[in-house]
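Participant: Swiss-Prot lists these features:
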- 11-415: domain 'Ketosynthase family 3 (KS3)' (DOMAIN)
- Cys171 to Ala: Loss of activity with hexadecanoyl-CoA (MUTAGEN)
- Cys171 to Gln: Mimics structural changes caused by acyl-enzyme formation (MUTAGEN)
- Gly269 to Ser: Increases resistance to isoniazid (MUTAGEN)
- His311 to Ala: Loss of activity with hexadecanoyl-CoA (MUTAGEN)
- His311: active site, for beta-ketoacyl synthase activity (ACT_SITE)
- His311, His345: substrate binding site (BINDING)
- His345: active site, for beta-ketoacyl synthase activity (ACT_SITE)
Amino acid sequence: MSQPSTANGGFPSVVVTAVTATTSISPDIESTWKGLLAGESGIHALEDEFVTKWDLAVKIGGHLKDPVDSHMGRLDMRRMSYVQRMGKLLGGQLWESAGSPEVDPDRFAVVVGTGLGGAERIVESYDLMNAGGPRKVSPLAVQMIMPNGAAAVIGLQLGARAGVMTPVSACSSGSEAIAHAWRQIVMGDADVAVCGGVEGPIEALPIAAFSMMRAMSTRNDEPERASRPFDKDRDGFVFGEAGALMLIETEEHAKARGAKPLARLLGAGITSDAFHMVAPAADGVRAGRAMTRSLELAGLSPADIDHVNAHGTATPIGDAAEANAIRVAGCDQAAVYAPKSALGHSIGAVGALESVLTVLTLRDGVIPPTLNYETPDPEIDLDVVAGEPRYGDYRYAVNNSFGFGGHNVALAFGRY
């Protein structure tokens, strides 16, 4: 008995029909895409007061070009955490981009991942209680703190009743959300799903914590040149704020409502390392297995893959492990792009953002240049796209996302 796959009709055909994102380059995805193709960077010197207050070792990052809160009313600010406000903003934008379709709410799901959720409200609530006692804690504190809050806000906003879910798997959360949304659809539990990831803003505590792990770049004098995925001289990642969502649905559902698909979502692979809390397994075996599984479910072979959108954080061990994973999966012939070189790392949102970029590569037949890839690492044998955009006949692509805790997620996409 053969493995069921999208290619052999074992799973229904799933398509991507709308995308949206906000980034440190632009508040909309199409302008972000143009900026990436032009070699722009969203990473700059941070001017936040907390940088000098705490004399942080890392003084660079990428704030959103257009702050989420500039679109929020007074009640939104009081009743929702930051990621919930981002979810509301992006959910509305995505639905408008999709043409505000009429869908059956009982066949409509929402899956949105995050790394920390509304964690800032924990600190705020503690400070209020410390200053004035328990009665100063807002009755809305729980709903603002809960990690599933952003997905719940979108589900309420759009009326989704086929399930609202929130993967919390560190840096793979956004991609895992898309994977679970795909599963909801191919298992017959939904026809359409909003999926993606959101994350909080750059703050002092996360910078301090990741810096103490020696995971972040300290090239403070060269912000735009700091994030150097796969480069021999890479020294860590840089934070870059973002949020991203996509609308996926069965091809049959999309055609029935007259939607124009952007790409196909063909398969999703999820594995774990069982190796270390924060370090990837250097051999890349289980990460590579996630890639292989996504191809199996898609009905593709490694030779079919023209492009890999890499997790590429620019940490010395992470990039080397990913290169091994790509080799293990047999996809080392593919053209590789590392978006974090330009956009930085948005933790729970980044997998969704990079999935959206993968869709745009397949739509437009072009891969943006990986910034700051100047000195190839002799230990990494990959075809990294750098210097200028690379145009080509890209049919199939894989997006990789790997998270602390040993989480590995790979998504297989196809040109429509």
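First residue shown is number 1, and so on along the chain.
Cβ coordinates come from backbone N, Cα and C, glycine included.
So that I understand the layout, could you describe where these features sit and how close they are to other parts?
Facilitator: Neighbours of Cys171 (mutagenesis position), defined as other CB atoms within 10 A of its CB across all chains, total 28.
DSSP classifies Cys171 (mutagenesis position) as helix under the three-state reduction.
The DSSP secondary structure for Gly269 (mutagenesis position) is strand. Sequence-distant contacts (6 or more apart, same chain, Cβ under 8 Å) of Gly269 (mutagenesis position) comprise Ala179, Arg289, Ala290, Met291, Thr292, Arg293, Ser294, Leu295, Glu296, Leu297, Asn408, Val409, Ala410, Leu411, Ala412.
Counting Cβ atoms from all protein chains shown, His311 (mutagenesis position) has 31 others lying within 10 Å of its own Cβ.
Under the DSSP three-state reduction, His311 (mutagenesis position) is assigned to coil, being neither helix nor strand.
Taking a C-beta cut-off of under 8 angstroms and a sequence separation of 6 or more, His345 (substrate binding site) has the following same-chain neighbours: Cys171, Ser227, Phe237, Val238, Phe239, Gly240, Thr313.
Under the three-state DSSP scheme, His345 (substrate binding site) falls in the strand class.
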